[in-house]
Every structure is written in C-alpha cells, then in structure tokens.
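Student: My structure is below; once you've seen it, I'll send some questions.
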Amino acid sequence: MSKQQIGVVGMAVMGRNLALNIESRGYTVSIFNRSREKTEEVIAENPGKKLVPYYTVKEFVESLETPRRILLMVKAGAGTDAAIDSLKPYLDKGDIIIDGGNTFFQDTIRRNRELSAEGFNFIGTGVSGGEEGALKGPSIMPGGQKEAYELVAPILTKIAAVAEDGEPCVTYIGADGAGHYVKMVHNGIEYGDMQLIAEAYSLLKGGLNLTNEELAQTFTEWNNGELSSYLIDITKDIFTKKDEDGNYLVDVILDEAANKGTGKWTSQSALDLGEPLSLITESVFARYISSLKDQRVAASKVLSGPQAQPAGDKAEFIEKVRRALYLGKIVSYAQGFSQLRAASEEYNWDLNYGEIAKIFRAGCIIRAQFLQKITDAYAENPQIANLLLAPYFKQIADDYQQALRDVVAYAVQNGIPVPTFSAAVAYYDSYRAAVLPANLIQAQRDYFGAHTYKRIDKEGVFHTEWLD
C-alpha cells in the first residue's frame with residue numbers, strides 16, 4: 001500500500017486549510033485530529049479530495065513515507081508539547097516535525113534542542129496569511145535543521161504564496177527558533193501598521209469630518225500609490241460595509257481592540273535585547289488602553305482637553321496624513337528589522353534580511369508594495385545598521401518628516417491621541433541626535449547608586465562623591 005508524503009495534525013481551520021492547500025498541489029495527505037468528529041467533518045465537507053483520515057496516532061504515523069514529514073497545526077503551548085509527546089513513540093530517527101502554530105520562539109528553541117537530542121528533526125515554521133492564506137498560499141518562515149528543511153522545501157515551496165515576480169514566499173530563515181522569531185516580529189510590525197492606519201483614520205475623521213464614503217475613496221487612492229498594501233486595501237472595503245439595518249458597520253463596532261499576545265512577545269523580546277521598539281510597543285499599549293472602555297468613558301466626563309478644530313485645507317491635510325502614515329510605516333519597519341539584526345546576533349541565526357522582506361511580499365498580512373524597497377536596501381548594503389540610513393528611506397524621511405511633524409502637532413493641539421505617529425517622530429529625532437540628555441541620567445544614577453559614568457574628554461570609568 002502506498003504511503004503519503006506528508007501528514008497534518010490538527011483540523012481546526014488553519015490545519016484544515018493547509019491540508020487542502022497541500023492536497024491541491026498534487027499530494028495525498030494523511031490527516032489526524034485529537035477528536036474523531038473533527039476529522040470526519042473535514043472528510044465529509046471535502047468529498048473527492050485526496051485526504052486520508054486516521055483515528056489513532058499510530059496508524060497516522062505509519063501511513064507516512066520515511067523520513068516522515070508531519071505538520072502540527074495545534075494550539076501553541078501545552079497543546080504542542082502534548083501532540084509531540086503523542087507522536088514520539090511511533091517516530092523513527094530522522095523524522096521531521098513541522099510546527100506551524102503561533103509558537104513563542106523560546107519554546108521552539110527548547111523543542112528543537114530536546115527533539116534533536118532524541119534524533120528527530122524539528123522545524124518551527126511561521127505561517128502568515130490567516131485562513132485564506134493557509135488555503136490559497138501563505139507566507140512561510142521555516143527555521144530548524146537546514147538538512148531537514150531541504151526535505152520539506154519542495155512541499156512548502158508549492159503551497160506558499162507567489163509574489164508578482166513569480167518567487168515563492170518561503171525561504172529557510174535560520175536555526176532552531178529563527179522562523180518563529182521572524183513570524184513574531186512580523187506580527188509586531190502588523191500591530192504597528194494597524195495602529196498607524198487607525199490613527200490616520202482618527203485624524204481624517206476628527207480633523208476633516210470625512211464621511212465613510214470619502215474615507216473609502218481616500219484609502220482607494222492611497223492604495224494606488226506607495227502605500228499600496230493588504231491592510232490599506234481591506235480598510236477601504238471596511239469603511240463602506242453596512243449591517244443588516246443599513247448602518248455603516250465600522251461605526252457600530254465597539255472600540256476595544258483585542259490581541260493574542262504576539263505583539264507583547266515582540267516588545268518583551270525588544271526589552272530583553274535592549275532594542276528601542278517604541279512604535280510597535282506603543283501599538284500594543286494602544287490596544288491595552290482601548291480595552292479600558294469603562295474607565296475611558298468615565299474619564300471623558302472628568303478630564304478636560306481641547307476640542308478638535310478643523311484641520312484646514314482638505315486636500316492638503318489628507319496629503320500630510322498620507323505622508324505621515326508612510327514615514328511612520330518606514331520607522332516601524334526600521335525598528336522591526338533592527339530588532340531582527342539584534343536577535344540574529346544574540347542567537348547566532350545569520351538572518352538574511354532582504355530575503356525576509358521578499359517573503360513578506362505576498363500571502364501575509366503585512367504584504368505591501370514597499371517591501372521591495374527593503375529588499376533593495378539590503379541588496380545594496382547587507383550590513384546597513386538601520387533602514388532609515390538607506391538612500392531611498394532617507395530621501396522619504398527628508399521629504400515627509402515635516403508632514404509627520406505637522407500632523408503630530410495638530411493632533412496634540414487638538415486632543416487627538418496618536419501614540420504611534422508620536423513615537424515615530426520621537427524615534428526619528430532620537431536616532432539622528434548626536435547628543436542626547438542621557439548624560440544627566442548617568443549623573444543621577446551615579447549620585448544615588450554609585451553606578452559610575454564615562455566621560456567624553458577622558459578614557460576610563462568614573463565615580464563622583466556628589467555631596468562633597
């Protein structure tokens with residue numbers, strides 16, 4: 001009896017859609033789910049598909065060619081560990097487990113180490129694109145043993161999204177947790193993109209009182225230019241969607257933004273690495289403060305502030321917001337890729353930043369036209385310290401920074417919260433500052449804690465008795 005080249009464990013929507021994606025590329029796929037009903041449901045809903053159901057782990061594992069390729073699409077955390085433990089008794093040395101869940105990269109490093117010691121291969125794989133991407137072609141970020149990746153690369157390449165130039169949106173990222181780390185930073189950048197767009201929306205509503213139809217038209221125009229991206233594209237559609245009562249749906253959605261924790265992971269890692277991920281972290285905090293709805297409503301009746309005044313010429317202000325949004329986006333990516341560089345050095349991953357930008361060009365949530373500019377920047381100078389220093393991005397900063405400053409100044413004067421736009425200005429000015437007031441902080445630290453300091457006019461480390 002012939003055996004399958006790959007099996008998928010976990011038949012929730014992402015696992016189901018990836019299995020169907022793999023099947024559509026000409027493979028017969030073994031499928032397994034902890035609950036029998038889920039597996040039966042997938043088979044019943046997809047008659048004629050080359051999906052072969054199994055109802056015991058042993059039969060599932062034995063149905064696969066060796067070395068076995070098993071894609072796990074189960075709940076991250078304890079669920080992943082439990083799935084791995086259930087598979088191990090039936091695996092042979094050299095078999096490959098691919099974890100496609102939203103897994104914390106440190107867990108992937110641990111699992112890679114533990115499974116490698118037992119003779120198994122483990123590939124932690126970031127998968128971006130949501131339900132539709134899983135079915136039609138996601139962006140895929142695999143990390144683990146390079147030789148194991150080579151054995152699964154033909155399948156991953158076939159199921160990945162394809163960019164406009166025909167390149168598949170998958171590449172080997174690096175050892176152990178590199179793939180899941182890049183996916184984590186991707187999600188952090190996604191948080192930043194979404195909050196920047198939300199602030200642009202708030203400015204256009206508060207400053208110009210644009211209607212939903214006007215907002216949709218504005219975003220349509222933006223999507224035809226340098227802001228062209230998946231998130232801008234879907235946002236234009238959101239503005240005009242109505243509910244069953246004829247109300248604009250976006251206007252009746254509660255203003256509390258939920259999260260699944262991946263943005264927080266990105267910010268926590270930035271703190272561990274000493275990376276100033278300010279814009280992305282502000283986007284995480286913006287979601288947190290949005291969840292304080294009752295407190296915000298109460299505070300709105302107590303705390304005073306300015307009432308928003310008209311922002312002036314409509315076309316001029318829209319263009320300023322567009323420029324501010326694009327430069328803010330550039331700052332967000334500059335921070336994210338700077339963090340990737342720091343992580344690559346810390347964990348010895350040897351990341352290829354240009355290739356990472358390339359696989360974000362299709363399939364994933366942050367796909368955008370300007371990602372090619374990032375790839376070009378790293379092709380020109382692979383060692384560039386920060387994307388803001390690349391010629392294209394430097395020119396945009398030169399041309400657009402005044403618009404960003406004007407928009408932030410207007411927002412502050414008119415009581416419109418713009419935490420990520422503000423963070424973009426602060427980061428840009430801090431990064432370009434040859435001198436910062438940190439000398440005073442060092443003096444304070446030495447004063448109360450004898451933490452010492454360095455001088456600009458002498459070599460060495462110094463301490464002063466400040467009360468003498």
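Each Cβ is built from the backbone N, Cα and C atoms, and glycine gets one as well.
Below are the features I grabbed from Swiss-Prot:
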ACT_SITE  K183  active site, proton acceptor
ACT_SITE  E190  active site, proton donor
BINDING   G10, M11, A12, V13, M14, G15, N33, R34, S35, V74, K75, A76, N102  NADP(+) binding site
BINDING   N102, S128, G129, G130, H186, N187, Y191, K260, R287, R445, H451  substrate binding site
VARIANT   S2 to L  In strain: ECOR 70
VARIANT   N102 to K  In strain: ECOR 65
VARIANT   A117 to S  In strain: ECOR 70
VARIANT   A175 to S  In strain: ECOR 45
VARIANT   T211 to S  In strain: ECOR 10 and ECOR 69
VARIANT   D313 to N  In strain: ECOR 67
VARIANT   D350 to A  In strain: ECOR 10 and ECOR 69
VARIANT   S422 to A  In strain: ECOR 10, ECOR 65, ECOR 68, ECOR 69 and ECOR 70
Student: Let me check the 10 A CB neighbour count of R287 (substrate binding site). How many other CB atoms are there?
Tutor: 18
Student: Given the recorded positions N102, R287, D313, which lie close to the residue listed as 'active site, proton acceptor', meaning Cα to Cα within 10 A?
Tutor: N102
Student: A 10 Å Cβ contact count, applied to the recorded positions S2, N33, N102, T211, S422: which residue has the minimum?
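Tutor: Selected from the recorded positions S2, N33, N102, T211, S422 on minimum Cβ neighbours within 10 Å: S2.
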Student: What same-chain residues, at least 6 away in sequence, bring their CB to under 8 Å of the CB of Y191 (substrate binding site)?
Tutor: N259, G263, T266, I280, S283, V284, R287
Student: Quick one: Cα separation, N102 (variant position) versus G10 (NADP(+) binding site), in Å?
Tutor: 13
Student: Report the same-chain neighbours of M14 (NADP(+) binding site): residues 6+ apart in sequence with Cβ closer than 8 Å to its Cβ, ordered by sequence.
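Tutor: Spatial neighbours, sequence-distant, of M14 (NADP(+) binding site): M73, G100, V127, E131, A134.
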Student: Rank the recorded positions K75, K183, H186, H451 by the number of other Cβ atoms within 10 Å of each Cβ and report the first-ranked residue.
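Tutor: The most densely surrounded of these recorded positions is K183.
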Student: What whole-number value in Å do you get for the largest C-alpha pair distance within N102, S128, G129, G130, H186, N187, Y191, K260, R287, R445, H451, the residues recorded as binding substrate?
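Tutor: So the binding residues stretch over 48 Å, Cα to Cα.
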Student: Using S2 (variant position) as the reference point, find which of the recorded positions S35, A117, G129, H186, S422 has the shortest Cα-to-Cα distance to it.
Tutor: S35
Student: What's the CA-CA gap between K75 (NADP(+) binding site) and G129 (substrate binding site) in angstrom, rounded?
Tutor: 17
Student: Sequence gap of 6 or more, C-beta under 8 Å: which same-chain residues meet both conditions with respect to A12 (NADP(+) binding site)?
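Tutor: Expected: K38, M73, V74.
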Student: With an 8 Å cut-off on Cβ-Cβ distance and a minimum sequence separation of at least 6, pull the same-chain contacts of A117 (variant position), or say none.
Tutor: none
Student: Just checking: which of G10, N33, G129, T211, S422 have a Cα that is within 10 Å of the Cα of the residue listed as 'active site, proton donor', counting only these recorded positions?
Tutor: none
Student: Taking only the residues the record lists as binding NADP(+), namely G10, M11, A12, V13, M14, G15, N33, R34, S35, V74, K75, A76, N102, what is the largest Cα to Cα distance between any two of them, in Å to the nearest whole number?
Tutor: 21
Student: Within 10 Å of A175 (variant position) by C-alpha distance: pick out those among the recorded positions N33, H186, D350, H451, and say none if nothing qualifies.
Tutor: D350
Student: Near D350 (variant position), how many other Cβ atoms are within 10 Å of its Cβ?
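Tutor: The answer is 11 other Cβ atoms.
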